[in-house]
Amino acid sequence: MPFVGGAESGDPLGAGRPIGDDECEQYTSSVSLARMLYGGDLAEWVPRVHPKTTIERQQHGPVTFPNASAPTARCVTVVRAPMGSGKTTALIRWLREAIHSPDTSVLVVSCRRSFTQTLATRFAESGLVDFVTYFSSTNYIMNDRPFHRLIVQVESLHRVGPNLLNNYDVLVLDEVMSTLGQLYSPTMQQLGRVDALMLRLLRICPRIIAMDATANAQLVDFLCGLRGEKNVHVVVGEYAMPGFSARRCLFLPRLGTELLQAALRPPGPPSGPSPDASPEARGATFFGELEARLGGGDNICIFSSTVSFAEIVARFCRQFTDRVLLLHSLTPLGDVTTWGQYRVVIYTTVVTVGLSFDPLHFDGMFAYVKPMNYGPDMVSVYQSLGRVRTLRKGELLIYMDGSGARSEPVFTPMLLNHVVSSCGQWPAQFSQVTNLLCRRFKGRCDASACDTSLGRGSRIYNKFRYKHYFERCTLACLSDSLNILHMLLTLNCIRVRFWGHDDTLTPKDFCLFLRGVHFDALRAQRDLRELRCRDPEASLPAQAAETEEVGLFVEKYLRSDVAPAEIVALMRNLNSLMGRTRFIYLALLEACLRVPMATRSSAIFRRIYDHYATGVIPTINVTGELELVALPPTLNVTPVWELLCLCSTMAARLHWDSAAGGSGRTFGPDDVLDLLTPHYDRYMQLVFELGHCNVTDGLLLSEEAVKRVADALSGCPPRGSVSETDHAVALFKIIWGELFGVQMAKSTQTFPGAGRVKNLTKQTIVGLLDAHHIDHSACRTHRQLYALLMAHKREFAGARFKLRVPAWGRCLRTHSSSANPNADIILEAALSELPTEAWPMMQGAVNFSTL
């Protein structure tokens, strides 16, 4: 059994659902959890758990599929094989065998538009000319020929009519794990329908091919449950083409921003000492290695997980060659076949599954990976690293930037590196603590599934929810992200090393490497900020003032007296998904404060939610252009309502007003604990579900063993113990900062309250004295009470805080800015559509006094 806490503390997890032995082994092993989730254990797991399912291991060549016409062929085939193992080629060969007549119908479900187009091109070039894509349909619903052989993106599955959907002979799920992962994407507008349609296809389709480099036990288990063990065949490919198996990956400890600054420094007299030119100093750095290869004439491809770093590294490369191609979400993707015309190609996750470059043109690859709460996740990074199929020198150099990971002590790494485990063995204390954290994470995911009505109604969505949370929540910790990427590369037959170490790695080596990377990222952060390409300057206030869509946006969300320049600044912030999400949550909070009954009636809140959180809003992109962006629907509104109910209560106690800058009164750590205590566990669960922040509970963090392991795996110097109030302050900060974009700042005020000390009223002073149990029975006048308060000034000397709204938050319509009865006509009109019974009742009648 896994470690469950110290003898004195009992079980820090509390009463929870017991985990069975097999499930415990799968989900609570911090060393092998990533291996399980990405299919590395299929060859051992299938015979043990589903003995009637046949399994075929292919080790010595490109993957092959079972004979489609063989009488013993099973109806479901799951293929797990690395990138570069020939899966798509084998699929095309299999389809040629399986399509016996012109009437044989095939549905191919993909995960991305680019993948759909690439697959259609490959099919056509291979003689499968009858396949069409959903792009060619002139009607919204596709219900007849030529769509009997269709390649469709999973988000558009609901556009396939019942005449076709119920009669497909073959279902192909290429990149099946990515396809199922799209169920959790903001672009999924019809989740319930798509989930139900996919489930129907998986149940009734005569032949199914599901293939992916990371197909895992969850997928096989799900298909065995739907179709029966005897009808499932699993192919495990353990071969990768030399373009991958001969590739050598090296994790670098330093970025080398001093070399970057020197290369980009404008001509003129030197402003300081030149960077260290020693081979040792340059060799351990990203930019030192890149400079050496570009100077030596190599052709290099570079992956960057952020657009801003892609822009910076492009500027660096242009110091060596003009033939630099930069590809990200803000540039045209172009034709991949033209990459051979460039010495350097730099790309982000915009180049992913479905797009690949096969010619032997590039000598090596560099990768800059910055784990951040809003992605990209490590699977997307891994897929993007495989877009260039061959490298002359087989070199892949990776720098992990830890500055985007969370530094708060309540975020605890829960994964252990698998190479360290096989070479030097992690100390028992490390494995006990991290196994416990994995178990706690599984329990939190299970609680999410139990609480969500949507999850109960959507079987596929619910089945793979754990993997979605795992990939998002682990982005908070540098070591977790590094371990996941390390495992994915290892499973793809790529040899991975850390700079300064051979294939063996001890726990001490790994923790020291993490610490070095962590501190280097913090040092490099300021340099990168100075060099970052700034948004182009554009004068947009006049255009914003004259645009109808902006006018409607202002009327709906903002105060009437907001200046055009403030509107422009807000629309720039709304260009990111994170900015839009926080804006909507803060707008909903203000609406709940203006209409308090929204916290007592789900129908009222739902109407307010539909009013503010749906439709389109104007944004300004990085090129300075006005752009309308659709707000993604929230898949389940219930936890959003619960969050707003709890936070509006907190906001009212803190005298919250966005227009006034945030909280109207200051508060101390004890006040924070008091605010959170009634619903502490629910706050942690809601932050997990809505913010993808896996906060370790305070009881666990009070364990000395947990604290030591967390310090070692976080790459940080030893930190003190986390007290109950410390934990509450950290959780409070995450709730407001991560979900609403609100910062918690230290206040300079000695005493609670919104005003200056000398302006405190007699009643306020009495309240302060009573709160600190200071006897004031001998004081009658304001002067006497004030003198007594000042005499006990030291008792109020603890840290005090205020919540500060971001600059754009001051533009929002609030309860104070809506004092005018006509100030919120649009919301009033929306609420007027609610039936009378939706409003709170008192003795059978609407309670008008509370409206």
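Any Cβ shown, glycine's included, is placed from N, Cα and C.
Pulled from Swiss-Prot:
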- 68-233: domain 'Helicase ATP-binding' (DOMAIN)
- A81, P82, M83, G84, S85, G86, K87, T88: ATP binding site (BINDING)
- R149 to Q: In strain: Nonneuroinvasive mutant HF10 (VARIANT)
- I204 to T: In strain: Nonneuroinvasive mutant HF10 and 17 syn+ (VARIANT)
- E280 to D: In strain: Nonneuroinvasive mutant HF10 and 17 syn+ (VARIANT)
- A745 to T: In strain: Nonneuroinvasive mutant HF10 (VARIANT)
- A797 to V: In strain: Nonneuroinvasive mutant HF10 (VARIANT)
- S818 to N: In strain: 17 syn+ (VARIANT)
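Structural mapping of features recorded in Swiss-Prot.
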residue	record	DSSP (3 states)
A81	ATP binding site	coil
G86	ATP binding site	coil
R149	variant position	strand
I204	variant position	helix
A745	variant position	strand
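For the binding-site residues shown (S85, T88), fewest C-beta neighbours within 10 angstroms: T88. Those residues of the chain, other than A81, P82, M83, G84, S85, G86, K87, T88, with a C-beta within 8 angstroms of the mean position of the ATP site C-beta atoms are P62, V63, A213, G237, A240, M241. Remark: A745 (variant position) has F801, K802, L803, R804 as non-local neighbours, by Cβ distance under 8 Å and separation of at least 6 in sequence.
Counting only the Cα atoms, the space from R149 (variant position) to T88 (ATP binding site) is about 17 angstrom. In this structure, of the recorded positions A81, M83, I204, the smallest number of CB atoms within 10 A of the CB marks I204.
With the fewest other C-beta atoms within 10 Å around its C-beta, G86 stands out among the binding-site residues G84, G86. With a 10 A radius on its CB, P82 (ATP binding site) counts 25 other CB atoms from all the protein chains. Looking at the domain 'Helicase ATP-binding' (68-233) alone, the prediction's average pLDDT is 89. Here the CA atom of T88 (ATP binding site) lies 24 Å from the CA atom of I204 (variant position).
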